Amino acid sequence: MYVHLALILGCWTVVLQGAETDVGERADNRRPIWNLAHMVNAVKQIPTFLDLGANALEADVTFKGSVPTYTYHGTPCDFGRDCIRWEYFNVFLKTLREYTTPGNAKYRDGFILFVLDLKTGSLSNDQVRPAGENVAKELLQNYWNNGNNGGRAYVVLSLPDIGHYEFVRGFKEVLKKEGHEDLLEKVGYDFSGPYLPSLPTLDATHEAYKKAGVDGHIWLSDGLTNFSPLGDMARLKEAIKSRDSANGFINKIYYWSVDKYSTTRTALDVGVDGIMTNYPNVLIDVLNEDGYKDNYRLATYDDNPWETYKK
């Protein structure tokens, strides 16, 4: 009888310990932050920026006609960076797959998302939709490995013009036709411009998403090059207010290019979900500072990048 009682008490101890662990994990109300390494366009740069603490990377995709051909930015670019690093797009995607596929020798558990900055400004109107179709085909074949143990990271498609919503429609249609509509759960969207003559209003951006057939998985970016003055962050604050409103359509907001400690702290204080930076180690340092480590943490794969975390 005593042995039986001891076994029962022992089992309850294990259960309670497990419950305490679960509660502790759920009780972590710190804002998860995506640490986006800026302008990672050569495969040799991938481990370098991951080693600096990035949990996400951004690459620039340039086109020949409607075909995504290179990861390349070109001049001018952020101060202190090599603007002409590049790789063939298919090779870059295959390499990303290696770093984000469990079991691969290069796998990095902390690498959870990448942003494709799609340079569609060079495209004619009739090339926009085919470009979206071609990017979907490249991702399906070279990153997702046609659905057979491909990379697990989330993908954000960043378009520089709200008028290019047909890109998204073409992208989605390819995955549906190929029988991989499920992969759209891994895809988010960011309409970031155009910048000239002025940035579109949030209402205009929302309308573009409706035309693209997108409801959810929405990221919004705001910022300037790292050599520009900080300014008052008026648009950023407006976007965060919209995100946190009852009828907000934005899920995540990131700010670029944030390289200074002071600007990093300011962006976090305002309420961003992500910071795009040339120095991921700066954000890591700030996240470990008093006043920040209790309110923010580096996002992990278990954090849903399409979930809205209000301020």
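Each Cβ is built from the backbone N, Cα and C atoms, and glycine gets one as well.
The structure displayed is predicted, hence computed values, not measured ones.
The active site feature in Swiss-Prot is assigned to His38. Per Swiss-Prot, active site, nucleophile is recorded for His73. The Mg(2+) binding site annotation in Swiss-Prot covers Glu58, Asp60, Asp117. What Swiss-Prot notes for the published mutagenesis of Trp256 to Ser is this: Loss of catalytic and hemolytic activities. In Swiss-Prot, a mutagenesis experiment is listed as Ser257 to Ala, annotated with the note Small decrease in catalytic activity and no change in hemolytic activity. Quoted from Swiss-Prot for the published mutagenesis Asp259 to Gly: Loss of catalytic and hemolytic activities. What Swiss-Prot notes for the published mutagenesis of Ser262 to Ala is this: Decrease in catalytic and hemolytic activities. Here the residue is the original one, but Swiss-Prot notes a mutagenesis experiment at this spot, Asp269 to Gly: Small decrease in catalytic activity and no change in hemolytic activity.
Location within the structure of each feature annotated in Swiss-Prot.
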{"residue": "His38", "record": "active site", "DSSP class": "coil"}
{"residue": "Glu58", "record": "Mg(2+) binding site", "DSSP class": "strand"}
{"residue": "His73", "record": "active site, nucleophile", "DSSP class": "coil"}
{"residue": "Asp117", "record": "Mg(2+) binding site", "DSSP class": "strand"}
{"residue": "Trp256", "record": "mutagenesis position", "DSSP class": "strand"}
{"residue": "Ser262", "record": "mutagenesis position", "DSSP class": "helix"}
{"residue": "Asp269", "record": "mutagenesis position", "DSSP class": "helix"}
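Between the alpha carbons (Cα) of Ser257 (mutagenesis position) and Asp117 (Mg(2+) binding site) lies a span of roughly 14 Å. For Ser262 (mutagenesis position), the nearest of the recorded positions by C-alpha distance turns out to be His38; the candidates were His38, His73, Asp117. Closest to Trp256 (mutagenesis position) by Cα-Cα distance, out of the recorded positions His38, Glu58, Asp60, is His38. Note on Asp259 (mutagenesis position): other Cβ atoms within 10 Å of its Cβ, all shown chains, come to 20. A separation of roughly 21 Å, to the nearest angstrom, links the Cα atoms of the residue listed as 'active site' and Asp269 (mutagenesis position). Between the C-alpha atoms of Asp60 (Mg(2+) binding site) and the residue listed as 'active site, nucleophile', the distance comes to 6 Å. Annotated pair Asp259 (mutagenesis position) and Glu58 (Mg(2+) binding site), C-alpha to C-alpha distance, rounded: 15 Å. Spatially close to Asp117 (Mg(2+) binding site) yet at least six residues away along the chain are Glu58, Ala59, Asp60, Val61, Ser158, Pro160, judged by Cβ distances under 8 angstroms. Cβ neighbours within 10 Å of the residue listed as 'active site', excluding its own Cβ and spanning all shown chains: 28. Across the structure, Asp269 (mutagenesis position) and His73 (active site, nucleophile) place their CA atoms 30 angstrom apart.
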